[in-house]
Structures are given as C-alpha cells and as structure tokens.
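Participant: Below is a structure I'd like to ask you about.
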Amino acid sequence: MAKKKDVEVEELDEEVVAAAAAPAADGGEEQEAEPPARRPSTFAELGVVPELVAACDAMGWKEPTRIQAEAIPHALEGRDLIGLGQTGSGKTGAFALPIIQALLKQDKPQALFACVLSPTRELAFQIGQQFEALGSAIGLSCTVLVGGVDRVQQAVSLAKRPHIVVGTPGRLLDHLTDTKGFSLNKLKYLVLDEADKLLNVEFQKALDDILNVIPKERRTFLFSATMTNKVSKLQRACLRNPVKVEVASKYSTVDTLRQEFYFVPADYKDCFLVHVLNELPGSMIMIFVRTCESTRLLALTLRNLRFKAISISGQMSQDKRLGALNRFKTKDCNILICTDVASRGLDIQGVDVVINYDIPMNSKDYVHRVGRTARAGNTGYAVSLVNQYEAMWFKMIEKLLGYEIPDRKVDNAEIMILRERISDSKRIALTTMKEGGGHKKKRRKNEDDEEEEERNAPVSRKSKSFNKSRRR
C-alpha cells in the first residue's frame, strides 16, 4: 500500500482514491526530473525508434520541444509521469510517442492498449488525429469517444478493437457501461490530459467510475498546463512513484507573447473591439466571450460589418463545432468567436491574436485563453477589453501572473466615430437572432446554423467597410 495512505483528498471521493491507488515505491511521491546536461536536439537522441522519428519528420516536428525532451526518456523507461507545460509546448507528443513505441515492441500489438481522457470534444479529436498521424505508417488505429456523435457508430468502431481510445469522461463511461464486449480491463496506459480541468465537478463522478474499473497495474501520465491542489492530490492517489517534469512556472505565459489591455466603458466595448480589429487586418484572431448567446450575437454583428467571423460554443452540435473550427483553420473565416470551450488544448496553427472581449472570472482561464497564440516558439499578441465592472477580475489575473500588463491608450474620437454604425449592425443582429429563435429552447431545430445565418443576415448600407481610409 502507498505510504501516505492517510492523505486527505477533499475533492476526490475517498472510495475512488482507494480504488485508484496503486502500490507505490517511495510513498508515491513524485521525483523531480533532473534536467539533462544538454538538451537533445533530435527525437532519435531521446530513444525514439526510426519509424516514429520518420513520422515526426513527416509532421514537421524537426526537433523535440522542451517538455518532450524531458518527458519522453522517462516515459520510455516505463515511469509514471506528471508533465507540466505551457499551452503549445508539445504535451501531446510527449505522451503519444512513448505509448506508440511501447505498442510497437509487442509481437502482436494489443487492442485497447491506451486510453486518453480529455475535458473537451475538440481536444479529444485533436489528440486522436495526432495519434493517427504518428502511427499512420505502422497501422495504428484510434477511436474517439465524445458526446454529440452517434453512439452506435462509436460502438461499431470499438468492435474493431482499436489500439488507442481517446474520449471525454462522460461518453467513455457510457460505453463502458452499455456497450457489449467493451472493457478496459487489460489497459496498459492511462493519460489524463488537461488534468486540472478533468478534476472539475462536472467530470468528477465519471472520472471516479472510470478509475474504479481500469487495472491498477498500468502506466499513468498526467499532463496539465497548471498544477493545482486537486491535480497534486490526484497524483498521490493514482500514480506510482512518478517523475515530475515541469517546463513552466505554476501559472505563466510564454516569453514570445505580447500582452496589453484597454480600459473601456462597458457601453463602448463593441467600438473598442472593432477598433482593435481594424488595427489587425488579415490576422487570425480568436475572440473569447462569456456566454454562448454572446458568441452568436457578436459573430452576426461583425459579419454585418463585413468581418469574416464565425462562432463556436458548447450549445452547438459536434458537427457544427468541428465545421466552424475547420473554416477557421482553413482561413475561410479569420475571426473565431468562442467561449472557454476553445481555450483548452486546441492546437490551431497560426493564431496571431487572442482578444478577451469578456474578462474571465477565473484567472487561470486567462492563461489558457492567451495560450492559443504564441505557440511552439512563434510570436503572438493578446489584448483584453476591461470595463469598469471587470477591473477587479483583471487585477486578480495580474496577481496570478506576478506582473502588471501594460495598458494601451486610444484617441476617443476614433472610437466615437464607430458608434453609430456598430449600433446599427448590432440591432440588425439582434433582430436576426429573434426571428431565427435566438434563445436556446427555440433554437434546437436549426441549432447554430452559422452558414445559413451568414447567407441570410441583412447588412446595413452604412456598414460596408471599417477600413481606416473609410473613416476619415
């Protein structure tokens, strides 16, 4: 039994902690990984086999990131891992490569060899895509289990006995409970990605039940951008003598990210937003708002102003969420308006700017939001629109980061000249939402049909362009 079996785990069900705990050497406490004398410059130097080195090269991974360089050797030795790294640091590769390499060592690769849990559907699909890309040349099969997708189709996929299962806790538990012939009783690897989010109350029961039915003798990788108290307690409960690899401070942003904020009156926030967008023509931009309704309203308003904007939120069906993401990734639309459903783990290449239209009440969400840009060593820009009611939340963000974010001034005349046109566009957007059944209960039949709205949304004649030359 674990040496510290009397550890209090307030946030976790005590029975689950007991069920999840595995025999742990040295009390199950993590060991800090010793940094290598020289950071390996190739995947081959890390011990990755040639087949996977070739797969990395095909994906454009020329050299390992810092977290990959520090985590992969320990994972290849069969150690449990705690990996802490900033968003965009390459955490997926850090656990996917060792799992695939362990599978390659088997004479007959085992079905249902590894399971990866993700807090969001989009991140689950992204992880699945990376597994398939890395394993494409060696016949790796992967199934993604998330809500919003037909369960019968997923059951058919599970019947084919994939090597890897990636899913959200709720849908995975549905299949463990209801899908005949499916179990994880021979599972060799469990990965908890974005672990701090997985420990939220909305996932707790499903996660508890999953931990109760999988083998205790397994390798467990726990990855997160932040190390919270809950993550620390989970680590003591279900990892065996883990190695801790940390490539970031507890809450931090990358050095290549430039951050600023505007202090704006609440009634003029839309005007400041349009001002910022006009300063960034052609940029790939993610705008974060607080509610699902706000994503739709803001997308319609901006489209009425001739911006190429699309929204994504938790109220959309899975097909439409993926469709919106694909339109953004392919640059069909260069502005993605989203709730915090898009702040975790999504690896969208080329995001230049993150705009916090609504300031998050949870300071840690700010770190995840701005982590959508300045990824993999690239530069990025994050700007926040802070009104008088959000100033306290923004101060809490600065306290968490440990530094003050510089403010940016703007000529009020430039803002005021935008007000009338934006008001017209917003009024038209509100009318469109009302006529289309803007409230959640009325919208079920044609839920979040962005393309239909884009075709039918009326456009004010006054709002043809907001280029600077038009304003003067």
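Our numbering is plain: 1 for the first residue shown, then up by one each step along the chain.
From the backbone N, Cα and C atoms, a Cβ is placed for every residue, glycine too.
Quoting Swiss-Prot on the mutagenesis of Gly47 to Val: In togr1-1; thermosensitive dwarf mutant. The annotation domain 'Helicase ATP-binding' is assigned in Swiss-Prot to 72-245 on the grounds of sequence analysis. Under the heading ATP binding site, Swiss-Prot lists Gly85, Gln86, Thr87, Gly88, Ser89, Gly90, Lys91, Thr92. As annotated by Swiss-Prot, domain 'Helicase C-terminal' applies to 256-416.
Quick one: how deep are these features, and who are their neighbours?
Facilitator: When secondary structure is read from DSSP and collapsed to three states, Gly47 (mutagenesis position) falls in the coil class.
Across all of the domain 'Helicase ATP-binding' (72-245), the predicted model scores a mean pLDDT of 92.
Note on Gln86 (ATP binding site): other Cβ atoms within 10 Å of its Cβ, all shown chains, come to 25.
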Participant: Specify the count of other C-beta atoms within 10 Å of the C-beta of Gly90 (ATP binding site).
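Facilitator: 21, counting other Cβ atoms within 10 Å of Gly90 (ATP binding site).
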Participant: In DSSP terms, helix, strand or coil for Gly85 (ATP binding site)?
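Facilitator: The residue in question, Gly85 (ATP binding site), is coil (DSSP, three-state).
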Participant: Helix, strand or coil for Thr92 (ATP binding site)? Use DSSP.
Facilitator: helix
